[in-house]
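Reviewing the structure listed below.
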Amino acid sequence: MLRKLTVDQINDWFTIGKTVTNVELLGLPPAFPAEAPREEVQRSEEVPNEDPTAQAQVPVKATAPARPASTSGRSLSQRSSEMEYINKYRQLEEQELDIYGQDQPPSGPGLRSPLAKLSNVACIPETTYKYPDLPINRCKEEVISLIESNSVVIIHGATGSGKSTQLPQYVLDHYTQRSAFCNIVVTQPRKIGASSIARWISKERSWTLGGLVGYQVGLEKIATEDTRLIYMTTGVLLQKIVSAKSLMEFTHIFIDEVHERTEEMDFLLLVVRKLLRTNSRFVKVVLMSATINCKQFADYFAVPVQNKMNPAYVFEVEGKPHAIEEYYLNDLGHIYHSGLPYRLEEPVITKDVYEVAVSLIQMFDDLDMKESGNKTWSGAQFVSERSSVLVFLPGLGEINYMHELLTNMIHKRLQVYPLHSSVTLEEQNNVFLSPVPGYRKIILSTNIAESSVTVPDVKYVIDFCLTRTLVCDEDTNYQSLRLSWASKTSCDQRKGRAGRVSKGYCYRLIPRDFWDSAIPDHVVPEMLRCPLGSTILKVKLLDMGEPRALLATALSPPSLSDIERTILLLKEVGALAVSGQREDENPHDGELTFLGRVLAQLPVSQQLGKLVVLGHVFGCLDECLIIAAALSLKNFFTMPFRQHLDGYRNKVHFSGSSRSDCLALVEAFRAWQACRQRGELRRPKDELDWGRLNYIQIKRIREVAELYEELKNRISQFNMFVGPHHPVLDQEYPYKQRFILQVVLAGAFYPNYFTFGQPDEEMAVRELAGKDPKTTVVLKHIPPYGFLYYKQLQSLFRQCGQVKSIVFDGAKAFVEFSRNPTERFKTLPAVNLAVKMSQLKVSLELSVHAAEEIEGKVQGGSVSKLRNTRVNVDFQKQTVDPMQVSFNTLDRPRTVADLLLTIDVTEVVEVGHFWGYRIDERNAELLKQLTAEINRLELVPLPIHPHPDLVCLAPFTDYNKESYFRAQILYVSGNSAEVFFVDYGNRSHVDLDLLREIPCQFLELPFQALEFKICKMRPSAKSLICGEHWSGGAHGRFAALVGGCPLLVKVFSIVHSVLHVDVYRYSGAQDAVNVRDVLIREGYAELAEESYESKQSYEVLKGFFAKSVDTMPDGSVSSPLKDDEKHLLRILLESFASNRLGAPNCKAVLHGPFNPYELKCHSLTRISKFRCVWIEKESINSVVISDSPADLHQRMLVAASLSVNETGSTMLLRETSLMPHIPGLPALLSMLFAPVMELRVDREGKCYTGVLCGLGWNSATEAPILPEHDIELAFDVRLNVEDIVEINILRAAINKLVCDGPNGSKYLGPERIAQLQENARQKLLGLFCRLKPREKITPQWHEKPYEWNQVDPRLIMEQAEPEGSPGKSTSLYQLHTPVVLSP
């Protein structure tokens, strides 16, 4: 035995690779320097092949083997090197066990602890309880004796033998009868299993749930200090043990379903095994399973006894509840006739196999009849109790399909229940209820019912032998759920669900020979196929040595390359520190950072945990907690199959103008919270109705609220608190907060960065035939004479928005939606929704006539001239007219006769966008005459109900005189409407009963109000950040510049009836002031390129006004050909309307809608740069249409999570956020949040041209550390040393709020934290909000992309080491090293 061990010696003793010095052994004389201990000499003789160097070092030293030279940049050797690392660390562990074997605890039965008085004596269970007659009950005393006599016992028994429910009760009753203390924990792999078993026991024993028996699953804990038997999930127990670094809280640990080789299960076994051999040797551990590989587990928990490893005791529970017969497809020849071969590499359920399952369910009535002894059976003679059927399917999609097949069988009297992870507790309970008499219960389940849920009345199991497993793509490390064949172990577990109360039947829907030859025996352990991030963080918290040293002792150790990769990913996220000296970077270990400690305690992914911490840093913790909670659980937004478009529109509404799925979650959650706080959702029905109206699942949003509170509680131990909500006086605060939150999302989800390809403007303009891309979509495969069906086409798009016009042009049609003239320039939501319809593959069908039929029945075939005629249907004017074919995009309103105009501004829409009218004499006279003519007539009320887009007459009072003017209705609200006066450009609220019908003659004159947009200007970064596209300050300044006096405008171009102009203001005798120049000078705006259409219009206008306007042909003059087309068109439309053509007898399927400005996404990381990228259809950004195609600056998208398809060729992005369109934003954010960066310089070394971001370069191996995630960017704005310094200052500001140590952030007061948060916020805003915008440059790509170490070391400006020893900093962000530029 050991004598006089200090605390440090104890810590070193249980840490692999540490040296323990000055140790004396009792009973042995001190060894001379040249003499090895006797036990070790004896051991070396017995194990001659063991490494002699290792023998000489034990027991006083356990040295880790030298780190292999290969790192991430170089390929690892074959499997032999993987086994070498495992064997070396296992040898070290065995050497430690030699010491353990010298001091074994006494074995044998006996109670180890005195009675611990319960706080409530009445809680002591009755010992007269009669246990159910299950196989485990026959060997009750023997099992209890084994458990008390052995440290570890393995119980192997058939499903239904009573292991999970009865055995823990036996131990509890055994201790109670002896008035001895016990505290028993039983793990279950799934929440539903832990909660349902605890509920069943409490009901069976008539105990209060949460008294003697309780459960803890995730956030929910139903237990008290009196609880002596608690069921919990594997993860909950693991978290408890890792935090305590001991098992001593419990007397007995039952680990159920150990055959389910999840990552948590394997790590729990590792930790329990480790602690059993160190500081928790009196705890009893029981492993249980129906399909366990007993020898593997027994050897794993072996202990040294007299220099031999003694396996753990295995106890076989004899007997099964009832016999279970197995059948395969070969045995079902009477209902299965397909001869399709089954292939291991193609797991799939074919339609005929679904039909086999349905046929089986129908046949069970005959089987029940035969077993009951009845000779006849009729439809009316159903027995009152029909046995239940459990069907195992791989996922929710398959469950829904099978559910639909079964619900169509109404006459068969079936009650069908789905059972999967997203089912609520109430829905889960339905599975356990008895069916209505005469009905058969059918349970459609994923593998959740394989082991976690036992439905006692199941007699039939139908198993498709499939499952979905989470795997990691080998190249990208992104996860994907893959359909695969279930293992024989899992299928046997499923079979065991039958036969609980009577003889059972199991039908495996695969051929018998396929089962024998292809189905794998065991499932591949998760530790060998899934990310190890959370496991390695827990290893670091345990502080028992290098992760590879501890994981080498796992039941199925992960490969060294997987450990190495996970360590690098944890360094990338910031959970482990990046070494300041890159050559010292240990690819197998790292220092745990403050962030890493937080992540290890949070029940969310590493990136979501980082989101919470960065939210704390930048003062948006509340929003980040909501997002982290929402993204960790099932999405509470619902998009029903038939109402997907409505659900999508609702989600877009919640996101506002942010274009962020994450911000939509925040706004929806807060809207729900606000309604509850106002008392609007007191009744459950009111809350459910609110959820249905807003496409939100109430049960799921409640779960988010619970997790939000849990996260809030957990981070409080790290001195992070959600601050009180004070009223904010700064009007720009909400916009700044939104931007900061978007930046925090980018920081948390680095490197999930994406950009968009640029559309070809010239091709897009041609494809749209000059139509406005912000209001128009294109349809293809239009049938001949498509204009006849314009009403059908209008109705197809009714759910998108108000259709203004449809232009039919051969086999194409252009659908244009109405734009509110008082809203800013942007792609209409209707256009996004229309393109979304195409993405959802919504069928667009028209009921049509054959072209030959039309030509044969109307005008003797003369209408054939209209077959290729371009026709415009104007719903506003209610006209259908032929159009002249034109390829000219020039839009020249007849109201503009000169390029210089004097105007009055009547309505400012936003900065640079306004309405006005000309104030020259000619126009003033025209408006005066028009007003007089309108007001001379006897006006009549509207014949139809007012609706948006309707043109009518509305009153307006000017100089105390009320007159009627032409107006367009914008909105209708109650008894009033907002109208827009189309000849002046202003708007007003008018009572509905004051609106009048407009006579037809007043619709012919073009509207005289003009819409203007200042050319070559866009909002600055400051305006984008501090407002809704433009800041409040910019709005105020622009309104002051254009209001109160006439303006001179110089027309640059006319695009889609909008005049792009330069605006000049005269003030007194001074020269004219260019409004754009003022806004740029004051930092509200910056110069921008005009679009291709605008530049084309400029050239045409320049030539047009160079000639005499009088010599130009008048496009309004009618030609005889056009009149003839009009006549034929009218005849054809009348024939169609009067049904002379008869009922349509054909269907035409249209293709589209399309918009040529729709953007495609691509990744910025090296590994994914050329992979196809898809955004999930539920995301707001599943449709992105360019608002400013002339702006060539990169637009950035951030994804919260990524997955890949089964081949790894396509990436799927989830929960995306479109970042503000700020020049240089992708580069600045990448440099701000990258662990390491290397700047690129031009050939002369005078300016920075780009940056390479990632984990950097290892000079020792001469290879990049994590090349797959490297991001190469070329700057599109000029960045200099000052920008790099600003980024470093901001990184240092972040570090101050997330640091360890005695002066760390855990010990800061609230005032100091608030001060540091405000400092970080201001530094962040200052990085982007500059008075003078960064200069735009043409991107120059580096000649050696993704190559590190390209800078001359003499030009690198080394940063001062942070506080602490060099290279040992645990800061979240290291400071970047700028490159010295030549003068």
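Residue 1 is the first one shown; counting continues down the chain.
Positions of Cβ are set from backbone N, Cα and C atoms, glycine also.
Record features, source Swiss-Prot:
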- 144-310: domain 'Helicase ATP-binding' (DOMAIN)
- Gly157, Ala158, Thr159, Gly160, Ser161, Gly162, Lys163, Ser164: ATP binding site (BINDING)
- Glu257 to Gln: In Tdrd9(KI); heterozygous and homozygous knockin male mice are infertile due to derepression of transposable elements. PiRNA biogenesis in not affected but piRNAs fail to accumulate in the nucleus (MUTAGEN)
- 378-545: domain 'Helicase C-terminal' (DOMAIN)
- 945-1005: domain 'Tudor' (DOMAIN)
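This view paints the features noted in Swiss-Prot onto the structure.
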residue : record               : Cβ neighbours (10 Å)
Gly157  : ATP binding site     : 24
Ala158  : ATP binding site     : 22
Thr159  : ATP binding site     : 24
Gly160  : ATP binding site     : 25
Ser161  : ATP binding site     : 25
Gly162  : ATP binding site     : 22
Lys163  : ATP binding site     : 26
Ser164  : ATP binding site     : 26
Glu257  : mutagenesis position : 25
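Between the alpha carbons (Cα) of Ser161 (ATP binding site) and Glu257 (mutagenesis position) lies a span of roughly 13 Å. Reduced to three states, the DSSP call for Gly157 (ATP binding site) is strand. Straight-line distance linking the Cα atoms of Glu257 (mutagenesis position) and Ser164 (ATP binding site), rounded to a whole number, equals 9 Å. DSSP assigns Gly162 (ATP binding site) to coil, not to a helix or a strand. Across the domain 'Tudor' (945-1005), DSSP helix (H, G, I), strand (E, B) and coil residues number 7 helix, 33 strand, 21 coil.
For the domain 'Helicase ATP-binding' (144-310), the model's pLDDT averages out at 90. DSSP assigns Glu257 (mutagenesis position) to coil, not to a helix or a strand.
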